[in-house]
Structures are given as structure tokens and as C-alpha cells.
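Colleague: For 41-48, 177-183, 202-206, 271-274, A326, the entry in Swiss-Prot reads GTP binding site. As annotated by Swiss-Prot, Mg(2+) binding site applies to S48, T183. Taken from Swiss-Prot, the feature domain 'G-alpha' applies to 33-354. Among the sequence features in Swiss-Prot, the mutagenesis site Q206 to L is noted as follows: Constitutively active.
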Amino acid sequence: MGNCLSSSDQKEAKDRSVAIDKQIEEDSRKFKKECKILLLGSGESGKSTIVKQMKIIHQNGYTKDELLLYRLTVIKNLVDSAQAMVLALRKFKMEPEMPENRENVDAILQYRVDADPGATLDHAMARKVDSLWKDPIVPAIMERSSEFYLMDSAAYFFDNVNRIGQSDYVPNENDVLRARSKTTGISETRFNMGQLSIHLFDVGGQRSERKKWIHCFEAVTSIIFCVALSEYDQVLLEESGQNRMAESLVLFESVVNSRWFLRTSVILFLNKIDIFKQKIPKQPLSKYFPEYSGGPDINKAAKYILWRFTQTNRARLSIYPHLTQATDTSNIRLVFAAVKETILTNALKDSGIL
């Protein structure tokens, strides 16, 4: 059958097509949409750190008064970590090699942080913690860090203990990014990314908090799901016998196959890649996931963990993975440039523009 359209009809059709394409481009440029992003993941996966990065990147960072609000948390994190080290020494029946540290450990264990927000770390205690951290026995303890709970930022705080111990100590943004306090309930952060008005909801990661997530589930544009790659050899804070990575897999499976998220894209942050790189040569992934056969190769190990997560996606949602280091502002800035494109595309589809 011949072509029934005249040359003038064809030109008109082509012009109309070009006009439609231009209109779509114009609509996209003018497009302004509120996007609801749900930030999910198990406890200590880095969700709250991502929220802090959004404040630094998109909300002009922290004022001095806001930084001071984190001073007590930083001091508590430091002291808790030092006490965890002392308890680990006793658990493994080890003793410090430096004589002064054999006396320091009792003082560290008995030290209590003043609950007053204006409290500072005692100078003498700061020196004791610094001395313990420099003790030759410490590497032997750290080799067994998967056998006791020690927060990821412990080494960072120990390295900065003398600065933190100053009477006029004001946390900097790096301190704030590493400060850890349990997230309870639901917090909302609002910021703009280009033509997108983002409403980012951070929900508590601990088990007791998960029943509250239901309130956030309606009309979600995207989910950002955080997984700490470094947790493959760790146990849950809530239940010492449960592997953290296995728990994250169960949680991810329940999220991606939920009836609430049938049309939602999932942005998967494989977080704490820096700690993962340090840990893989020392703690074989195959010890915890026997079917893994890639050895200490960081890329193979990360790909295997990604594969484990994507295998749970029976609902066949679109999953966009990113390797992240939530404490590194430049890394998160780059990652969110890519995330913005994903969210924008989904928002345009939801609005019928694409």
C-alpha cells in the first residue's frame, strides 16, 4: 500500500511532532514539583548522615549555635567508644602494654558524661583516652572488632580526642557528620534541587521504630534505601545474634515487594564503602556468605552484595544503585547529582510529561 499522506501533510505532521517535543522540553524546564522521598534502611546504615549532608549541600550548612548542639553527642560517642574498648580488653582477657594505661582503663570505665548540653570533656580524661588509643595493644583489639560493638566513627573521634577535650570545643561539620544518636520517630527535611522541591523523610532504623513507617508510605516519588556495606560481619544492636546484613536484606525485601511501592523507584545506597575497603582483606566476606567466591576483590565483593539485594526484587521495581561514603560531602554531592536525574525523570513520568 502506498503512502497516503501528501508532502504537505507529512510536513505538517513533522512540524507538529517538533512542536510537541519543544512543548515537552518547555514543560520540563518550567516543571516544579514537590517530591516525597522516603529514606529507609536498618539502624546505623547512614540515613541520618545523608540528611546532615543535605543541610550542608542544600541549606547553607550549620551555624555555630547548631554545631554546638552536637557537642554533647560527640563527647558521649567518644566516651562510649573508649568504654567499649575497655570492655573488649576484658572480654578478650587482654591488658594494655603501657603501664599507665593499666590504671587508665578503670578511670575510663567509671567516667560519666555530664548531661548538661554545655558540658565539656574533662582534660585529664581526654589524655587518658588518647593514651589508651596509642597503646600497642589496640591493633589486636581492632582485629576483633566484629566480636563486639564499636561505632564506625570511634577511630575518628579517638584521633581527634585532644581537640574534642578543649574547654572551648566547637564541633565542626566533619564531627557532626560522624556524631551518632538513635533516630526516633520521623523527621522531615525540605530543600530544593533545581526545579524539584524535595521532602526527605528519615525514619527510625531500629526494629521498634519500623511500625511507624506506614504513615510515610502514600504518594512516594522515590525511596532511598541505605545499606552499610561494612555491616556484613556485624550483629544487630537490638539482637546480638542477628547478622546486620541479613537483617538489611530482609528489610529491603519487605520494602521493594510492598503493595505501597508498586510504582516507586528505589535508589540503593551501598554505603560505608571506605570502611568496607579496609575490612574486606581482613574479614573474608565468604566467612559470612559462604557462596561468595570472589576473594578480597572489592569490586567483586560489592557486586555480590548488590546482587543479593536485587535478587529480592520480585516486584521488578527500577533499582538505581550507588556506592557511597555518607561522611564525604564531595562524594554525596556527586551522587545526588545523579539521584536528581532519577527523581526528576520519575516525577515527570508521574505528571504525564514523559
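Every residue gets a Cβ built from N, Cα and C, even glycine.
Keep in mind the model shows the original residues, not the substituted ones.
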Colleague: With every protein chain in view, how many other Cβ atoms are within 10 Å of the Cβ of L177 (GTP binding site)?
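Modeller: If we count other Cβ atoms within 10 Å of L177 (GTP binding site), we arrive at 23.
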Colleague: Expressed to the nearest Å, what is the distance separating S45 (GTP binding site) and T183 (Mg(2+) binding site) at their Cα atoms?
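Modeller: Checking the Cα atoms of S45 (GTP binding site) and T183 (Mg(2+) binding site) gives a distance of 11 Å.
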Colleague: Which chain-mates of N271 (GTP binding site) that are at least 6 residues away have a CB under 8 A from its CB, listed by sequence?
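Modeller: Expected: S45, G46, C226, V227, A228, L229, T324, Q325, A326.
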Colleague: What does DSSP assign T183 (Mg(2+) binding site), in three states?
Modeller: coil
Colleague: Report, in whole Å, the straight Cα-to-Cα distance of L177 (GTP binding site) from S48 (Mg(2+) binding site).
Modeller: 9
Colleague: In the structure shown, with every protein chain counted, which of the binding-site residues S45, S48, S181, T183 has the densest set of Cβ atoms within 10 angstroms of its Cβ?
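Modeller: Within the set of binding-site residues, the most crowded position is S45.
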Colleague: For each of V203, A326, count the other CB atoms within 10 A of its CB; which of these binding-site residues has the top count?
Modeller: A326
Colleague: Quick check for the class: what is the C-alpha distance, in angstrom and rounded, between G41 (GTP binding site) and T183 (Mg(2+) binding site)?
Modeller: 12
Colleague: Per DSSP, S45 (GTP binding site) is which: helix, strand or coil?
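Modeller: The residue in question, S45 (GTP binding site), is coil (DSSP, three-state).
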Colleague: So, in DSSP terms, is A326 (GTP binding site) helix, strand, or coil?
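Modeller: SS state of A326 (GTP binding site) = coil.
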